[in-house]
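Everything below concerns the one structure shown next.
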Amino acid sequence: MSFTEKPAVTKERKEFYSKLESHDLAPLWEVLNEVVTTKPKSNCAPHLWEFEVAKEFLMEAGTLITAKEAERRVLILENPGLKGLSRITTSLYAGLQLILPGEVAPTHRHSQSALRFVVDGGGACTSVDGERTTMQVGDFVITPPWAWHDHVNDSDKPMIWMDGLDLPMVTLFDTSFAEGYGEDIQEITRPNGDSLARYGANMLPVDFKQKGLSSPIFNYPYERSREALEAMKKANEWDPCHGLKMQYINPLDGMAAMPTISSFIQLLPKEFRTQTYRSTDATVFSVIEGQGKTRIGDKVFFWKAKDTFVVPSWYPVEHEASSDAVLFSYSDRVAQQKLGFWRESRN
């Protein structure tokens, strides 16, 4: 017996297994090599979604159903290896949400942690627990678990962002709760930008008391993130596997900005090719700027601004930028690290 071989099935064993089944029992040795694998094994598949194709379908959806009727008008980025499960990886969800000028996505809250990464348009607002923020392309916005949130588009342009949630994790633990607010728009009790000013300047209020596990900042503006990357670029210090890669953090503890999802931004200079890398956290990428290609296992995907692609767990990956490129990404790394599962391999 080993982790790669199953014991032979004899007539006597087969009869025994049939008797076990009628009593809701099963022999571990028949499935051990499937539940304890020698390396990560998943149905999650490498894939790329072209934004222009998805946008066309989103705009068509906008003619068929309102944001209010749908609660959230979203097209799920469903991994082709995980059909029917509403997942982009085994543990994470992704979707593209459209909100048209004048529309409101009503206030609600739920157990799931959510991120919004703005892909197209600009000027729409998200409100979280009494504070409203105006969103622009490249902004990383957090909705903590059980926080009231709504979306309003007072601009004259459609806006599309990527939703990233830990839906499969919450489903795994059977811990999903959700409720509506009763009104479309929640009461605004704090000025726009309050949380960034209060917690995003290397200071904290003297009487601060932590609430929850998420970052108290809920909008990380792309303008500031891009400036940081540009300044660090001058040092000419490039990680061979990542280029210049930074993690969005919770200023209270320096850890990931969200309790179950790690989020990153990275710069790949023109003609930079990363060395082979793999890690156990399947990762979703959204291209902010530039173009290039990524080899995932034995497949090569060519990408450009606004496209989305996914790298499954433990697949070897190499990025190559044909122009200066900036990528946003998110994964379940922080959850894996807290549980002692996470592993990486370079070269």
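Residue 1 is the first one shown; counting continues down the chain.
Using the three backbone atoms N, Cα and C, a Cβ is placed for every residue, glycine included.
No noted substitution is present; original residues retained.
Summarising model confidence by region, the domain 'Cupin type-2' (96-163) averages a pLDDT of 98. Residues or ranges marked as domain 'Cupin type-2' in Swiss-Prot: 96-163.
For the recorded site, Tyr17 (mutagenesis position), the DSSP three-state label reads helix. According to Swiss-Prot, the mutagenesis experiment Tyr17 to Cys carries this note: 1.6-fold increase in relative activity towards gentisate.
Under its mutagenesis annotations, Swiss-Prot gives Val36 to Ala the following note: Loss of activity. Sequence-distant contacts (6 or more apart, same chain, Cβ under 8 Å) of Val36 (mutagenesis position) comprise Phe3.
Sequence-distant contacts (6 or more apart, same chain, Cβ under 8 Å) of Asn43 (mutagenesis position) comprise Gly81, Leu82, Thr90. Quoting Swiss-Prot on the mutagenesis of Asn43 to Thr: 3.2-fold increase in relative activity towards gentisate.
DSSP assigns Asp120 (mutagenesis position) to a strand segment in the three-state reduction. Under mutagenesis, Swiss-Prot gives Asp120 to Lys with this note: Loss of activity.
The local packing around Gly123 (mutagenesis position), expressed as other Cβ atoms within 10 Å of its Cβ over all shown chains, amounts to 14. As a published mutagenesis entry, Gly123 to Asn appears in Swiss-Prot alongside the note: 25% decrease in activity.
The local packing around Asn153 (mutagenesis position), expressed as other Cβ atoms within 10 Å of its Cβ over all shown chains, amounts to 22. Record note (Swiss-Prot), mutagenesis Asn153 to His: 1.8-fold increase in relative activity towards gentisate. The unchanged residue is displayed.
Same-chain residues at least 6 positions away in sequence with a Cβ under 8 Å from that of Tyr181 (mutagenesis position) are, in sequence order, Pro106, Thr107, His108, Arg109, Trp148, Asp150. Reduced to three states, the DSSP call for Tyr181 (mutagenesis position) is coil. Among the mutagenesis results in Swiss-Prot, Tyr181 to Asp or His has the note: Does not improve specific activity towards gentisate. The residue drawn here is the original one.
Swiss-Prot documents Glu223 to Ala as a published mutagenesis change and attaches the note No change in relative activity towards gentisate. Under the three-state DSSP scheme, Glu223 (mutagenesis position) falls in the helix class. For Glu223 (mutagenesis position), other Cβ atoms within 10 Å of its Cβ number 10.
The Cβ neighbour count for Asp120 (mutagenesis position), using a 10 Å radius over every protein chain in view, is 19. Note on Tyr17 (mutagenesis position): other Cβ atoms within 10 Å of its Cβ, all shown chains, come to 14. Here the C-alpha separation of Asp120 (mutagenesis position) and Asn153 (mutagenesis position) works out to 13 Å. Note: the Cα of Tyr17 (mutagenesis position) and the Cα of Asn153 (mutagenesis position) are spaced 60 Å from each other. Taking the C-alpha positions, the distance from Gly123 (mutagenesis position) to Asn153 (mutagenesis position) comes to 7 Å.
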